[in-house]
Amino acid sequence: MDPGAALQRRAGGGGGLGAGSPALSGGQGRRRKQPPRPADFKLQVIIIGSRGVGKTSLMERFTDDTFCEACKSTVGVDFKIKTVELRGKKIRLQIWDTAGQERFNSITSAYYRSAKGIILVYDITKKETFDDLPKWMKMIDKYASEDAELLLVGNKLDCETDREITRQQGEKFAQQITGMRFCEASAKDNFNVDEIFLKLVDDILKKMPLDILRNELSNSILSLQPEPEIPPELPPPRPHVRCC
């Protein structure tokens, strides 16, 4: 449109935007907002690990792109939701952040069974959080689905000078667990955070049958019902053990 003509219309008195304006006549010129496309899938991911390893920081960096230097420890469970698009599908990702203290294990264990992906986090500057990994693997073996994708994350890479656990140690631990991936990250510096979640979701989608991925009306499609805030029933222990 000619800028001069636009200014002339604004300056004109008594009817520059009157009923005769072609842009507004009958409301035909208004562009209707298209409703957002609903998600094709809803996936649940849980983040586990010892207290203070940065589970909440990783979740909030991914969902809100924020970082809290002095976050309070999670009590029980917390969750956030983020929608991502991968492989031509819109995925509503429900991320559960679990408490690291043992006294909350009876609560948090109820969330394992419904999780399609599990992120196990330790702090590279605290050896005791790495030494706790076998304990967390027992929780996974006891309550999680055998199909759940596993990802081991060494967090706080921004504190490299205080490192107590080498990258090689993290890689070696992950290699002992069937199907477990490994990476290091920093929630503070926003390093590898998006990659953690997106790679995990991509691995989950890879394992889905092709007929489900192609059929948007499948049972895996996101329900528009309100999200449940009550944990599922505690599943029975399963005998299978992942560790080699």
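Even glycines carry a Cβ here, placed using N, Cα and C.
At each noted site, the model still has the original residue.
The GDP binding site annotation in Swiss-Prot covers GLY52, GLY54, LYS55, THR56, SER57, ASN155, LYS156, ASP158, CYS159, ALA187, LYS188 and rests on experimental evidence. The secondary structure of GLY54 (GTP binding site), as reduced to three states from DSSP, is coil rather than helix or strand.
When secondary structure is read from DSSP and collapsed to three states, LYS188 (GDP binding site) falls in the coil class. Summarising the annotation, Swiss-Prot assigns GTP binding site to GLY52, VAL53, GLY54, LYS55, THR56, SER73, THR74, GLY100, ASN155, LYS156, ASP158, SER186, ALA187, LYS188.
Sequence annotations record features per position, and here Swiss-Prot assigns Mg(2+) binding site to THR56, THR74, ASP97. Reduced to three states, the DSSP call for ASP97 (Mg(2+) binding site) is strand.
Quoting Swiss-Prot on the mutagenesis of SER106 to Glu: Phosphomimetic mutant. Loss of GDI1, GDI2, CHM and CHML binding.
According to Swiss-Prot, the mutagenesis experiment SER106 to Ala carries this note: Loss of phosphorylation. No effect on GDI1 and GDI2 binding.
For ASP158 (GTP binding site), the nearest of the binding-site residues by C-alpha distance turns out to be LYS188; the candidates were GLY52, LYS55, SER57, ASP97, LYS188.
In this structure the alpha carbons, written CA, of THR56 (GTP binding site) and CYS159 (GDP binding site) are 17 Å apart. In sequence order, VAL53, GLY54, ASP123, ILE124, THR125, SER186, ALA187, LYS188 are the residues near LYS156 (GDP binding site), counting only same-chain partners six or more apart with C-beta under 8 A. Distance from the CA of ASP97 (Mg(2+) binding site) to the CA of SER57 (GDP binding site) is 10 Å. Of all residue pairs in the GDP-binding list (GLY52, GLY54, LYS55, THR56, SER57, ASN155, LYS156, ASP158, CYS159, ALA187, LYS188), the one with the greatest Cα separation is 17 Å apart.
Its own atom aside, the Cβ of CYS159 (GDP binding site) has 15 Cβ atoms within 10 angstroms in the protein chains shown.
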